[in-house]
Each structure stands twice: as structure tokens, then as C-alpha cells.
Amino acid sequence: MDPLGPAKPQWSWRCCLTTLLFQLLVAVCFFSYLRVSRDDPTVYPNGSHFPDSTGTPAHSIPLILLWTWPFNKPIALPRCSEMVPGTADCNITADRKVYPQADAVIVHHREVMYNPSAQLPRSPRRQGQRWIWFSMESPSNCRHLEALDGYFNLTMSYRSDSDIFTPYGWLQPWSGQPVHPPLNLSAKTELVAWAVSNWGPNSARVRYYQSLQAHLKVDVYGRSHKPLPQGTMMETLSRYKFYLAFENSLHPDYITEKLWRNALEAWAVPVVLGPSRSNYERFLPPDAFIHVDDFQSPKDLARYLQELDKDHARYLSYFRWRETLRPRFFSWALAFCKACWKLQEESRYQTRSIAAWFT
């Protein structure tokens with residue numbers, strides 16, 4: 001017998017077995033890869049899960065990139081399904097590496113307004129990516145708006161005609177009985193306060209204050225005035241019956257935290273200088289505030305406040321609305337979640353002229 005005879009079929013059997021094992025190994029690796037690709041997307045440093053960088057997202061959850069943190073101050077990012085009822089969650093991140101895949105980019109104007117061409121995203125945006133212009137400042141404090149024309153698809157601001165309306169505050173009906181304690185009038189030991197950071201000696205609000213204080217004592221807090229240590233504002237302002245909620249510029253819907261937080265949270269009656277009374281009444285009951293336009297002069301306003309100081313029943317009438325309504329306040333997290341809701345609610349793609357609209 002040829003000693004090599006039986007060797008040939010033995011070698012062939014081993015070869016077939018090796019080939020089958022190799023093919024089985026390749027198949028296992030392939031299906032394992034598919035499973036990992038499906039179940040374990042790329043994890044970015046903030047812990048959010050996003051698709052690969054092909055430029056065409058395969059995700060169903062909207063991915064929102066915050067191009068900058070507002071005023072460069074990071075916040076805890078929310079679960080939008082918990083903040084805005086009826087809204088599905090979005091992936092919200094400030095990690096610019098996800099820019100090619102982002103469904104939307106929120107640009108806070110303050111951080112880009114001094115040099116928009118250098119500070120806006122430079123890489124080409126992917127098809128369908130929506131840019132959201134975001135500002136809570138008035139047009140008087142927003143520079144270089146014309147440089148933004150042609151870039152943005154949605155607006156987000158305090159203006160009620162924004163695509164995404166983010167007011168500084170609003171009133172919400174109580175779901176049951178009011179849970180706050182009644183106003184402790186005996187704790188209101190002072191009359192009028194004003195906290196101001198940007199003085200602006202030639203501004204309308206400072207000129208009005210100077211005329212008012214000739215007839216009425218007003219305690220002014222802030223830079224170059226009475227100190228107001230951090231964390232003591234509400235405790236301090238709650239001692240006052242009235243608060244001057246004077247805006248730094250006069251524009252439609254520009255009703256800021258000066259009214260919503262400084263006055264209403266301190267349970268002080270707001271004395272407002274800003275847009276028209278009718279504009280305020282779109283957001284507040286007419287007896288929830290005092291408007292300077294209701295008086296022919298600061299002297300007349302001073303006389304009225306002094307009358308209310310002595311007439312407890314009339315003063316307390318400015319709090320009747322609290323029996324059915326409660327103030328709610330703006331937050332950055334809520335604004336981002338409103339953008340999340342809008343992106344899922346409406347897919348329309350448009351280009352806005354920011355400069356023509358925001359005046």
C-alpha cells in the first residue's frame with residue numbers, strides 16, 4: 001500500500017473542517033458586529049447616545065446642539081418629557097463634535113454678537129439641520145443682527161411672535177386651593193425698592209426715578225447704591241410694599257425678571273415702566289400692577305403709592321389675582337425643552353431675517 005494513499009483523504013477532511021470552522025467564526029463576528037452597532041451607539045463624553053458621523057442621522061430622538069452655554073454658564077440638562085407634558089425627550093448636548101449629526105443648533109446671541117462670522121459654526125451644515133436663534137435681551141442690547149440674516153430657521157425669545165416663545169414669566173391657574181400663606185402685611189415695613197445693575201444716568205428709567213424720588217423715598221440697591229449680598233434679594237425685597245420694575249429699554253413684550261421675580265416672588269406690587277399697559281395686560285390681570293403711564297407725572301404716582309400705603313384694603317386688592325393664579329418663572333432648561341417640543345411638532349424649514357423681525 002502506498003504509504004501516501006490514506007494521507008490524501010485525511011488531509012482533505014481536515015481542510016474541510018478548517019474551512020467550515022473559519023466560516024462559522026466569520027459569521028459569528030459579523031452578527032456580533034450587527035448587534036453591537038444596533039444596541040450600542042457611540043457614547044459621547046456627556047453620556048448621551050448619538051449616531052455615527054456619516055452626516056445622515058439614523059436616530060429617531062432629535063439631537064440638539066447648544067453652540068454655546070448662555071453667558072458661558074453650564075446648567076444641568078433636563079429630561080424634556082418631565083418638564084414639558086406631552087413632549088418626547090431630546091438628546092441635548094453642548095459637545096460640538098456632534099455638529100455634523102445635529103438636527104438643530106441653538107445659538108445664544110450674546111456669545112456670538114460681537115463677531116458673528118467668526119463665532120458661528122463654520123463647517124457646512126447637513127441638509128435639514130435647523131438653526132435656532134435665541135435671545136432674552138431686547139433689540140437695544142443685541143448687536144450685529146444683520147450679520148445673521150440667511151442663517152437661522154427658527155427664533156426663540158421673550159417675544160410672543162417668536163417661533164418658540166420663552167417668556168420671563170407667566171401666570172398659571174392653581175390646580176386646587178392656593179397653597180401659599182396669606183400676605184403678612186405686618187412684615188411689609190418699607191415702602192418702595194429698586195434693584196438696578198446698569199445705572200445709565202441718561203436712561204428713561206433713571207430719569208423717571210430721579211423725578212419720583214423728589215416726592216417719595218425709594219431705596220435703591222445695586223452697584224454704587226445700597227449693597228445687596230448674593231442670596232439675600234428676596235429676603236430684602238419682601239420687606240417692601242412696592243417694587244420699581246423699570247425695564248432698561250422699551251420694546252413689545254419685553255417684561256423681564258424685574259417684574260416676574262424681583263416683584264412678584266417678593267410679594268411686592270410691581271410699579272412698571274416698559275411697554276404699554278395693554279401689552280402688560282396680555283400677560284397679567286389689570287389689577288396686578290401699577291403702570292407709570294396711568295399718572296400724569298411722577299408726583300402723582302408718588303401720591304398714589306402713599307395713599308395705598310395707608311389704605312390696607314386698596315393695597316391688598318393688588319393681590320386678589322393670587323387666589324386663582326400663581327406666577328411661574330423662566331429657566332434655561334425649560335427654554336431648551338420648548339425647542340425640543342417645537343422640533344418634533346413642526347418640520348417646516350424656513351429662513352428668517354432676524355434683523356428685519358427683531359426691532
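Including glycine, each Cβ sits where the backbone N, Cα and C put it.
One natural variant named in Swiss-Prot is P124 to L, and its note says In allele B. Around P124 (variant position), there are no C-beta neighbours below 8 angstroms that are at least 6 residues distant in the chain.
Annotation of the natural variant Q172 to E in Swiss-Prot: In allele B; the original residue is retained in the structure shown. Secondary structure from DSSP puts Q172 (variant position) in a beta strand.
What Swiss-Prot says about the natural variant V192 to A is this: In allele B. Long-range neighbours of V192 (variant position) (same chain, six or more residues apart, CB within less than 8 Å of its CB): L216, K217, V218, D219, Y240, K241, F242, Y243, L244, V271, L305. Secondary structure at V192 (variant position), taken from DSSP and collapsed to helix, strand or coil, is strand.
Residue density at Q172 (variant position): 10 other Cβ atoms are found within 10 A of its Cβ, drawing on all protein chains shown.
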